[in-house]
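As structure tokens, the structure follows; a few thoughts come after it.
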Amino acid sequence: MAVPGVGLLTRLNLCARRRTRVQRPIVRLLSCPGTVAKDLRRDEQPSGSVETGFEDKIPKRRFSEMQNERREQAQRTVLIHCPEKISENKFLKYLSQFGPINNHFFYESFGLYAVVEFCQKESIGSLQNGTHTPSTAMETAIPFRSRFFNLKLKNQTSERSRVRSSNQLPRSNKQLFELLCYAESIDDQLNTLLKEFQLTEENTKLRYLTCSLIEDMAAAYFPDCIVRPFGSSVNTFGKLGCDLDMFLDLDETRNLSAHKISGNFLMEFQVKNVPSERIATQKILSVLGECLDHFGPGCVGVQKILNARCPLVRFSHQASGFQCDLTTNNRIALTSSELLYIYGALDSRVRALVFSVRCWARAHSLTSSIPGAWITNFSLTMMVIFFLQRRSPPILPTLDSLKTLADAEDKCVIEGNNCTFVRDLSRIKPSQNTETLELLLKEFFEYFGNFAFDKNSINIRQGREQNKPDSSPLYIQNPFETSLNISKNVSQSQLQKFVDLARESAWILQQEDTDRPSISSNRPWGLVSLLLPSAPNRKSFTKKKSNKFAIETVKNLLESLKGNRTENFTKTSGKRTISTQT
């Protein structure tokens, strides 16, 4: 989907580099005394430094450790719908009677909400015991005990102050482009884009809390189950405003029921059986969908999409503002998230390049939120990883090389698919490649603008081009389910559009090397120029490139042809366009 309002750049004078910095919105975490919230204010990070500005965003720890820590944190957290005007100090004082508070923040989504993390899980029980079910004269409330509360004031007029809330959405396009035009270099632009689009600490906490609230409901049917987030919410490539993908993990329930042999007796649970795992999945999701629809506070627009290849329940969690997709036992997707988490943590340039390529694709409608023949963000991410594996020296290791570093603890086979790779980041040697982001962005467009898509596939497991196993226009091998093509949906016309835009973008960046605008110029430059809609002069560039290619083709044909038909052929051959290959 194209960036809304991106066309405003053709009319607004946004790119004059200001002497005064653009004012950034306040984004903060409110912490109780003694709590350090060092990594939560985006505006305190230097906009041009990947090394110091973003390294602490990707901790050098295992994915499983991060997941467990976040989940435990979410279990000690409550979500409270608050009045618009509320005294923050009185609010905290009231909640502190139930137990010490670790930290909290406010945000807005169909009202004002507070996310409050207690130091101990037992404090939530105390708060629930002091809470009552609302009653109205006209309607009957369905009693449901959860960690989602509604706070009312007995005296509305006594509170006059407003709390400052954290930002859960990216900046407007105008603000973003002003920041990008102010940057000192293209590298600085890519880093700024990353900082503005990446998930904040607050947003990440809210995502895990939402999963934890859904888990509470699912646990009524399946004790010891876990609702795990996966995809962009956890792989460090998520953008503010992205959907929340989650799956119901029943493996813990199965593990608890593992056979425990005691003498001659073997005890089993009485269960119901169904013909296949797919039918079991459909029945489980059907029940959970009904539960969310009828009893889930804040869950609206529930859709049970049970006949899809991967059955799911889709709903909006109104309180958090997230569009959610719930599946079951999707462990391969979680493993893919872990792999991307590792790649994003290995080199600070990876995420900056991925975010910029995705933004570029969205600005030119190469990607869309609507399913169809478009390239997906996941496919673009795989293409960036593959490109970085192909650099000399490589910036990222291949999946096969990560597999060779794995030990017995890392061994993982899911549904017959080998998903083994090293999980310990400290065992992976950092790259010796020192190329700039500006060079990598330009080389990315040149590489895929000239890639032999008609013959070769993209394979991050081996990090090299391979012959395509079928005739799909774009073939990107699934890293774990290796017989699948993750880009099978992409049409030839969409691929050709990608190639044409990649070539054009490479040319624009090449021109930046020789014709970079002065500080006083108001002309869009660098990354901003790549996000502009095609202008007449840029269309003429594409046409000139096409004509040049056609002229060279005709010239070669003329040399091999004889007779009076040569002249007539010359007049009609100029319409030929650039093919996918060069």
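Glycine too: its Cβ is placed from the backbone N, Cα and C atoms.
At each noted site, the model still has the original residue.
Keep in mind the model is a prediction, meaning the values are calculated, not measured.
In this structure, Glu108 (ATP binding site) is part of a beta strand by DSSP. The ATP binding site annotation in Swiss-Prot covers Tyr107, Glu108, Ser109, Gly241, Cys242 and is backed by sequence analysis.
What Swiss-Prot lists as Mg(2+) binding site is Asp243, Asp245. In this structure, Asp245 (Mg(2+) binding site) is part of a beta strand by DSSP.
Under the heading domain 'PAP-associated', Swiss-Prot lists 437-483.
One entry in Swiss-Prot concerns the mutagenesis experiment Phe230 to Ala. Its note says: Reduced enzyme activity. DSSP classifies Phe230 (mutagenesis position) as strand under the three-state reduction. Counting only residues at least six positions away in the same chain, the Cβ atoms of Asp245, Met246, Phe247, Asn330, Ala333, Leu334, Ser336, Ser337 sit under 8 Å from the Cβ of Phe230 (mutagenesis position).
Among the mutagenesis experiments that Swiss-Prot reports, Leu312 to Ala is described with the note: Reduced enzyme activity. Neighbour count (other Cβ atoms within 10 Å of the Cβ, all protein chains): 23 for Leu312 (mutagenesis position).
Taking a C-beta cut-off of under 8 Å and a sequence gap of six or more, Asp325 (mutagenesis position) has these contacts in its own chain: Asp243, Leu244, Asp245, Met246, Leu312, Val313, Arg314. For Asp325 to Ala, Swiss-Prot lists a mutagenesis experiment annotated as follows: Loss of enzyme activity.
Looking at Swiss-Prot, the entry for mutagenesis of Phe378 to Ala says: Reduced enzyme activity. Around Phe378 (mutagenesis position), a 10 Å sphere centred on its CB holds 18 further CB atoms from the protein chains shown. In this structure, Phe378 (mutagenesis position) is part of a helix by DSSP.
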Cα-to-Cα gap, Cys242 (ATP binding site) vs Phe378 (mutagenesis position), nearest whole Å: 13
The domain 'PAP-associated' (437-483) - residue tally per DSSP class, helix then strand then coil: 13 helix, 7 strand, 27 coil
Gly241 (ATP binding site): tally of other CB atoms within 10 A of its CB: 14
Proximal residue to Phe378 (mutagenesis position) among binding-site residues Tyr107, Glu108, Ser109, Gly241 (C-alpha distance): Gly241
Greatest C-beta neighbour count within 10 angstroms, which of the binding-site residues Glu108, Asp243, Asp245: Asp245
